[in-house]
Amino acid sequence: MDAATLTYDTLRFAEFEDFPETSEPVWILGRKYSIFTEKDEILSDVASRLWFTYRKNFPAIGGTGPTSDTGWGCMLRCGQMIFAQALVCRHLGRDWRWTQRKRQPDSYFSVLNAFIDRKDSYYSIHQIAQMGVGEGKSIGQWYGPNTVAQVLKKLAVFDTWSSLAVHIAMDNTVVMEEIRRLCRTSVPCAGATAFPADSDRHCNGFPAGAEVTNRPSPWRPLVLLIPLRLGLTDINEAYVETLKHCFMMPQSLGVIGGKPNSAHYFIGYVGEELIYLDPHTTQPAVEPTDGCFIPDESFHCQHPPCRMSIAELDPSIAVGFFCKTEDDFNDWCQQVKKLSLLGGALPMFELVELQPSHLACPDVLNLSLDSSDVERLERFFDSEDEDFEILSL
């Protein structure tokens, strides 16, 4: 199995193509580039995103479960990538760049440690898979974009260093009042006893010397995830321009989705092609050294990223945004409102101030969903299910 996987992955690396020579701008997570004058900057931006792929020979999930996620963990890895981008923006900033063999700040290794393949890392494959069991997903079962978003939201409660407000907008509706209420609420640590002792905290998200308190903050940084279905079996062309504009926003975290049972993390576009990081490469698991230093080169894509036609995108996706401040959120709202002015384009979701009366009013401070709720949402959004709503065809 390993030999076949390695052979397949070697072929995949040989197939990567350079960017096309085009006057079309390249958009990467809110940044605009020119192929002709900024190619090195494009590749540096791509290489600075955390790239999570299949891994093998990690500690068994649940003690007796799988030691590799090859063949089933691609959407989980994409969920890790979009969430890692939120943590990078939170702790390092969007303009931070990774350089091979250059010393990085401690906060970088703290972010990376939160995703290492072991049971005590906040967003590890172990935590995601085991949290998914509580939501009706057996270990080794494929996730849709909504399911992984729901699981990551629950895991974020334990990450008091990042102190994120995670909101998943359901029913294709983003309610501004709900988000403001959530982000202005201080949430105490819910998982202080769920992770190792203080001496191990640096390996799980807390940098050495970090101060973690429950002091109220005027605005907790927002991770906004919006699961969507943009067509029946293919993406509706009327959504394409709106989708492109999502990658232009400075708050963009990208998109998770891809093709049925083959997930990708989309970070931008050029012309009519999406740019993405592909998790379908199996690499050996990485263990931090005694000083919590991580050999990190395998977590960065150092070749031109993959591209695919937007028309090939499976219509089941989740779009992500990060708003570090309330001003960022207000700016994002204004940009979304302007999208309605795009000629011939359909909005992918609705932005409203208050909860519409025809929708049940959720408890926005409830940080978990029961399994029946998750099962209902999963049936609605996951691409493998045929019972879904069609948006504005």
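Even glycines carry a Cβ here, placed using N, Cα and C.
So, quick note: what you're seeing has the original residues, none of the substitutions.
Around CYS74 (mutagenesis position), the same-chain residues at least 6 positions away in sequence with a Cβ under 8 Å from its Cβ are TYR54, TRP142, GLY258, SER262, ALA263, HIS264, PRO279, HIS280. DSSP classifies CYS74 (mutagenesis position) as helix under the three-state reduction. Annotation of the mutagenesis experiment CYS74 to Ser in Swiss-Prot: Complete loss of protease activity.
Positions annotated as active site, nucleophile by Swiss-Prot: CYS74.
Here Swiss-Prot describes CYS78 to Ala as a published mutagenesis experiment; the accompanying note says: Reduces the redox sensitivity and retains activity in presence of H(2)O(2).
Residue environment of CYS78 (mutagenesis position) contains 28 other Cβ atoms, counted within 10 Å of its Cβ in all protein chains. Quoted from Swiss-Prot, the note on mutagenesis experiment CYS78 to Ser is: Does not affect formation of disulfide bonds.
If you draw a 10 Å sphere around the CB of SER121 (mutagenesis position), it holds 21 other CB atoms from the protein chains shown. Record note (Swiss-Prot) on the mutagenesis of SER121 to Ala: Decreased phosphorylation by AKT2; when associated with A-262.
According to DSSP, TRP142 (mutagenesis position) sits in a coil region rather than a helix or strand. Listed in Swiss-Prot is the mutagenesis experiment TRP142 to Ala, annotated as follows: Strongly reduced protease activity.
The active site feature in Swiss-Prot is assigned to ASP278 (among others); the stated evidence is experimental evidence. The Cβ of ASP278 (active site) has 21 other Cβ atoms within 10 Å, all protein chains considered.
In the three-state DSSP reading, HIS280 (active site) counts as coil. Swiss-Prot lists HIS280 (among others) with the feature active site.
Experimental mutagenesis is annotated in Swiss-Prot for SER383 to Ala, with the remark: Decreased phosphorylation, leading to decreased hydrolase activity and autophagic flux. Does not affect interaction with ATG8 family proteins.
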Subject >> SER121 (mutagenesis position) versus CYS78 (mutagenesis position) - Cα distance in angstrom >> reply: 17
**OP:** Give the number of CB atoms, excluding that of HIS280 (active site) itself, located within 10 Å of its CB.
**Re:** 20
Original post:
TRP142 (mutagenesis position) has how many other Cβ neighbours within 10 Å of its own Cβ?
Top reply: 19
Subject >> Alpha-carbon distance [ASP278 (active site); SER121 (mutagenesis position)] in Å >> reply: 22
